[in-house]
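Novice: According to Swiss-Prot, the protein has these features:
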- Cys11: active site, nucleophile (ACT_SITE)
- Arg17: active site (ACT_SITE)
- Asp126: active site, proton donor (ACT_SITE)
- Thr8 to Ala: No change in phosphatase activity (MUTAGEN)
- Cys11 to Ser: Loss of phosphatase activity (MUTAGEN)
- Cys16 to Ala: Does not affect nitrosylation. 80% decrease in phosphatase activity (MUTAGEN)
- Thr78 to Ala: No change in phosphatase activity (MUTAGEN)
- Asp126 to Asn: 11-fold decrease in catalytic efficiency toward pNPP at pH 7.0 (MUTAGEN)
- Tyr128 to Ala: Mutant can be phosphorylated. Lack of phosphorylation and loss of phosphatase activity; when associated with A-129 (MUTAGEN)
- Ala140 to Glu: No longer binds to ubiquitin. Abolishes the Jnk- and p38-dependent production of TNF and IL-1-beta in macrophages. Also abolishes the PtpA-mediated inhibition of phagosome acidification (MUTAGEN)
Amino acid sequence: MSDPLHVTFVCTGNICRSPMAEKMFAQQLRHRGLGDAVRVTSAGTGNWHVGSCADERAAGVLRAHGYPTDHRAAQVGTEHLAADLLVALDRNHARLLRQLGVEAARVRMLRSFDPRSGTHALDVEDPYYGDHSDFEEVFAVIESALPGLHDWVDERLARNGPS
């Protein structure tokens, strides 16, 4: 049995955007029967919130949409940098990951998976200083991009063969 495919989401503090994406994507994969085939993690580029729960507003939006909320913030480390795919929530995160030595082919912007993002900026705006509606907007942006990420996973799993 081969190791599971590893996808990690990266934002600034790992308490808002990346844990939302992680929880949403991981649950969707479990519902598709791929929970053992794909490992989903998240991390922040900074260490300010290491060990903290997700922001209560992020957790509230996840809970309202039926997603789990258990989370402990982490800073990007060796485990995350070794992921098959590192999904950056904004351009600064992508740049930092490349500066840390991650090959450009393994770094993607989350919104690049949403074909409807078109002319919109690829950044997912940080809702930290916003209100509930900003967190709902982040949820909607993530939700729109995840089908494309599922397609990426399906293609990788098909190419790599069954685990």
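Here the Cβ of each residue, glycine as well, is placed from N, Cα and C on the backbone.
This is the original sequence, none of the listed changes applied.
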Novice: Highest Cβ count within 10 Å among the mutagenesis positions Cys11, Ala140: which residue is it?
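Specialist: Selected residue: Cys11.
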Novice: Give the three-state DSSP assignment (helix, strand or coil) for Cys16 (mutagenesis position).
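Specialist: It is coil.
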Novice: DSSP on Thr78 (mutagenesis position), three-state: which is it?
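Specialist: Thr78 (mutagenesis position) sits in a helix per DSSP.
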Novice: Among Thr8, Thr78, all listed as mutagenesis positions, which has the most CB atoms within 10 Å of its CB?
Specialist: Thr8
Novice: Are there any residues in the same chain, six or more apart in sequence, whose C-beta is under 8 angstroms from the C-beta of Arg17 (active site), and if so which?
Specialist: Phe9, Cys11, Ala58, Leu89, Val124, Asp126, Pro127, Val138, Ile142
Novice: Please list residues from the chain of Tyr128 (mutagenesis position) whose Cβ is under 8 angstroms from its Cβ, counting only those at least six apart in sequence.
Specialist: Thr12, Gly13, Ile15, Cys16, Asp55
Novice: Need the DSSP three-state call for Cys11 (mutagenesis position) to compare against my parser.
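Specialist: Where Cys11 (mutagenesis position) sits, the three-state DSSP reduction gives strand.
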Novice: Tell me the coarse DSSP state (helix, strand, coil) of Asp126 (mutagenesis position).
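Specialist: Asp126 (mutagenesis position) sits in coil per DSSP, no helix or strand.
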Novice: Between Thr8 (mutagenesis position) and Thr78 (mutagenesis position), find the distance joining the two CA atoms and give it rounded to the nearest Å.
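Specialist: Computed Cα spacing between Thr8 (mutagenesis position) and Thr78 (mutagenesis position) is 12 Å.
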Novice: Could you tally the C-beta atoms, other than its own, that fall within 10 angstroms of the C-beta of Cys16 (mutagenesis position)?
Specialist: 28
Novice: Applying a 10 Å Cβ distance cut-off over all chains shown, what neighbour count does Asp126 (mutagenesis position) have?
Specialist: 16
